[in-house]
Amino acid sequence: MAADSREEKDGELNVLDDILTEVPEQDDELYNPESEQDKNEKKGSKRKSERMESTDTKRQKPSIHSRQLISKPLSSSVSNNKRIVSTKGKSVTEYKNEEYQRSERNKRLDADRKIRLSSSSSREPYKSQPEKTCLRKRDSERRAKSPTPDGSERIGLEVDRRASRSSQSSKEEVNSEDYGSDHETGSSGSSEQGNNTENEEEGGEEDVEEDEEVDEDAEDDEEVDEDAEEEEEEDEEEEEDEDEDEEEEEYEQDERDQKEEGNDYDTRSEASDSGSESVSFTDGSVRSGSGTDGSDEKKKERKRARGISPIVFDRSGSSASESYAGSEKKHEKLSSSVRAVRKDQTSKLKYVLQDARFFLIKSNNHENVSLAKAKGVWSTLPVNEKKLNLAFRSARSVILIFSVRESGKFQGFARLSSESHHGGSPIHWVLPAGMSAKMLGGVFKIDWICRRELPFTKSAHLTNPWNEHKPVKIGRDGQEIELECGTQLCLLFPPDESIDLYQLIHKMRHKRRMHSQPRSRGRPSRREPVRDVGRRRPEDYDIHNSRKKPRIDYPPEFHQRPGYVKDPRYQEVDSFTNLIPNRRFSGVRRDVFLNGSYNDYVREFHNMGPPPPWQGMPPYPGIEQPPHHPYYQHHAPPPQAHPPYSGHHPVPHEARYRDKRVHDYDMRVDDFLRRTQAVVSGRRSRPRERDRERERDRPRDNRRDRERDRGRDRERERERICDRDRDRGERGRYRR
């Protein structure tokens, strides 16, 4: 018996080898999804042909065993998805005839199946998942929606059978690795060989009965599968139409958003190319899995494919792809807010640049520009200093556009916030060789509008009409730029979010209010405009003029504050002081005070009349003041006791005479300085005056000497004539 069984096995192996050699060989490592799909179709057609052959045996011999008794062989046979054929007692020719007939039927059934699948697959060209794995999600939904329990049980059976079929592919790969072939015939042959050896050990009777039970189950499965496939095809067509409509709407919406935002992101074409998203629409990405793992991955991919945005960023890792939907919404919100902020910044910048004057500032190095950005100051040559000061007084805004020599870029632009001032803390500029800090002018305070750089290539289209229409990048330090050209150049700079333009606009308005403040026509306004430190006059910082400037003595300084209500007691004093331009030197003429000598000043001072009568603090209207003693007509009266409380606080004793004390002290100081200056100047001027007098007297002396000489000559001539006459008279006498 053992020898016979071995001979039969050898014969069967030879037949299987012949069948295997008829199939063309393929590379095991290559994976062809189309051949895999053809294999699955052939498997289904083989099951149908085998079912037709087994109908005769089922009618003759009914099933004896229940489904529970054959659960083990059923699982093995269904998992391999092969029809087990008992070859016991069959010759080789009969076996070949059966295989030939089976292959003919399979060809016809395959042709019908391909026609039916081509109609359904043409509607969805980009979906490449096989039919069995693609319908798992819909089975679970249909199970929940089934109205009757019979329908739910039927769908449950379908899901179980499909799960068993999905595990077939992994087992076929194992069998193909063992026997050296991945074709269907080879794997089926190897599985048939293993099953035949098991059936021979268990007995021929059990094999026939198990085959009949499997055939019955296969019939039920095929009927359920056909119904389910028809329903699923209809559902697929409906869902495909819905998915296509949704995708078209999403694509149109994304195109609109892209036009509005004007971004440079790559759109829909990257969705199928990016491997980092782990969303694959190829055939092999789903078929390579097995069982429930493949179904779970497929469900996640379906959800991700529906919710994915057509705008795809380059991301790596699955975590980025999972959190992409939330980040895309944040990006949309951020983009809208950024657009609003940038629009607001642009409008504010245009307001700042309106009616401004633009100057090109050339720096020798980057260090000075960095120092200017850090401290908000700038210094330039005296020639440019005068130009910028005049522009600051006349223009609404003065914009300085900075550029480092040979850098190929603009380093930003700023607005002048003050005129130049001298005498402040020194700024350690990095100066070129041969240049000292004394060669620079004053220090300007500037407010930076943009600290970011702009390459020259982006401003190549701008020319400066005020520099012979040369490119705006060309120019010397202090070159003025035309208004339109300067505005366009500043708008080309990238926006600097770190700058608050609102404060800059507030400073501009404050400066405009100060310059346009109305003044009274009669006399100059008593309220001095409040000058900040940067707007002080250059002479206030003069180092050489170390003497303190004479202070204008207003009665008290409270009225200089804004919102001050004038005290009625000062009306008379103010009217008196307005008549005298300078109270300290009211009796001395201005030309004598400025240009005269000390003697002239003393002479004028002594010729001055008596001081005006003392006028103390006049009381409030309606309050009488006791008359002064005649002795105190021209002098301050002694301090009096505080009057009783009369509705207001009395003026302190020191405040009454503070003005007088300051006035006397200033008088003494000025007199001393005038005397010393007069003495020094007198000493220097005396020899010069003597020389001048001598020079003046020299022509007079010459004239006098000449006249004297002439007079002497005339007298001598007269004497000679007289002497001659006398001599002649005497001679005539003697002759007589």
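Placed from the backbone N, Cα and C atoms, the Cβ positions cover glycine too.
These numbers come from a predicted model, not from an experiment.
Taken from Swiss-Prot as is:
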DOMAIN    356-493  domain 'YTH'
BINDING   Lys362, Ser363, Asn364, Trp378, Trp429, Asp477  RNA binding site
MUTAGEN   Trp378 to Ala  Abolished binding to N6-methyladenosine (m6A)-containing RNAs; when associated with A-429
MUTAGEN   Trp429 to Ala  Abolished binding to N6-methyladenosine (m6A)-containing RNAs; when associated with A-378
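What Swiss-Prot annotates, mapped onto the structure for a quick look.
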residue : record               : CB count, 10 Å
Lys362  : RNA binding site     : 15
Ser363  : RNA binding site     : 22
Asn364  : RNA binding site     : 16
Trp378  : mutagenesis position : 24
Trp429  : mutagenesis position : 18
Asp477  : RNA binding site     : 16
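Listed in chain order, the extra residues whose Cβ falls within 8 Å of the Cβ center of the RNA site residues Lys362, Ser363, Asn364, Trp378, Trp429, Asp477 are Ile361, Asn368, Val369, Thr380, Phe402.
Largest Cα-Cα distance over the residues recorded as binding RNA, namely Lys362, Ser363, Asn364, Trp378, Trp429, Asp477, equals 16 Å. Across the domain 'YTH' (356-493), the prediction's mean pLDDT works out to 94. Helix, strand and coil residue tallies for the domain 'YTH' (356-493), in that order: 43 helix, 45 strand, 50 coil [DSSP]. Taking CA atoms as the reference points, Asp477 (RNA binding site) and Trp429 (mutagenesis position) are 16 Å apart. A separation of roughly 14 Å, to the nearest angstrom, links the Cα atoms of Trp429 (mutagenesis position) and Lys362 (RNA binding site).
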